[in-house]
Amino acid sequence: MFVFIAKLLIFSSVITSAFTCYQCFIDENDSRRLCLGHILTEYNVRNVDSCYKTLDRIFNNEEKVIEAGKVGRGYDLTLKNILMAEIMPIVEEFDQQLNYDTEYESRLQAAANNFIAAASSLPRVSGCLPPCGFQVQGAVYNCVTCQYDSCEFPLDCPGKEITVQENNRTQMWCSVPFLLPADVEIVWRYAQDRTMLRERFDDVTVGVDPLYSIPSARPEQSGTYQCEVLSQEQSLVRLYFYLTVVPVAQTYHVHLQDLCAQALRPEPQFPPSFSFWLPRPALLITCLTATMLLIFLSLGAMCRLWYQIRTNVSNPA
């Protein structure tokens, strides 16, 4: 009785410490059936603990097995089927049978090699794309933890600055570089100030449209626009747009300042390339206009003088 309890304690401790890649897919009862007939060749005695150590060495702690198990989301079931196809025939064959450790070593190593070859051909994960978002398709299966590792990025993306003149059209796209599920819901929100605090925003639209458009922007529409993407009520990513609408009067004022600055800017001093000076076009036009005006005034005065002389000759005193 004492020997049985001792074996049971050893078996329980081994099961607890061996929760890694092999235990992700193979049931504990099947592992027990596999290892109960394990015989140490050197001592010709049954040793269950040595069998589990062999499983750890060949499967659970082998880097090649762990790397082969890093598949994309949705392929963990395929991974399980591959491993069970290699292990379960050995379990059924060794169940309630005594086999030497050399036989265990040979059969389990062959099963591990076959698993590595088959699992390595499965689609790999596309990878995590920084800097933000819960990237469902980017997660990778971890044989050590028996679950998918997330990309561990924050949900909030860095804000994007947008500046537009009053009465002009502006658009904001709720787009991300990673794949999204097909059942996403997009919520657009607005806050008057520059913020990322959820309580400062008011909902604007809810639907599936990734585009938010303002046909004719007004200064009072300046502020922060938030786009949140959800799937099954779980937030996947939040994008922020900091919109600044420049009033028309301010635009004209800035334009006038630029014109004045250009007019007052001194002309660059360059050594003359010719011996005579060429006037600027604007000054030349002014001079020509003044000259033509003087000519017309002179002609007018001459005509008036000629008319007066002719009148005096025709009507002598």
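Each Cβ is built from the backbone N, Cα and C atoms, and glycine gets one as well.
Those substitutions? Not in this structure, it's all original residues.
Some features that Swiss-Prot has for this protein:
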- Asp49 to Ala: Loss of interaction with bncr (MUTAGEN)
- 123-237: domain 'Ig-like' (DOMAIN)
- Glu152 to Lys: Loss of interaction with bncr (MUTAGEN)
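Among the mutagenesis positions Asp49, Glu152, the residue whose Cβ has the fewest other Cβ atoms within 10 Å is Glu152. Sorting the domain 'Ig-like' (123-237) by DSSP state (H, G, I as helix; E, B as strand; all else coil) yields 6 helix, 49 strand, 60 coil.
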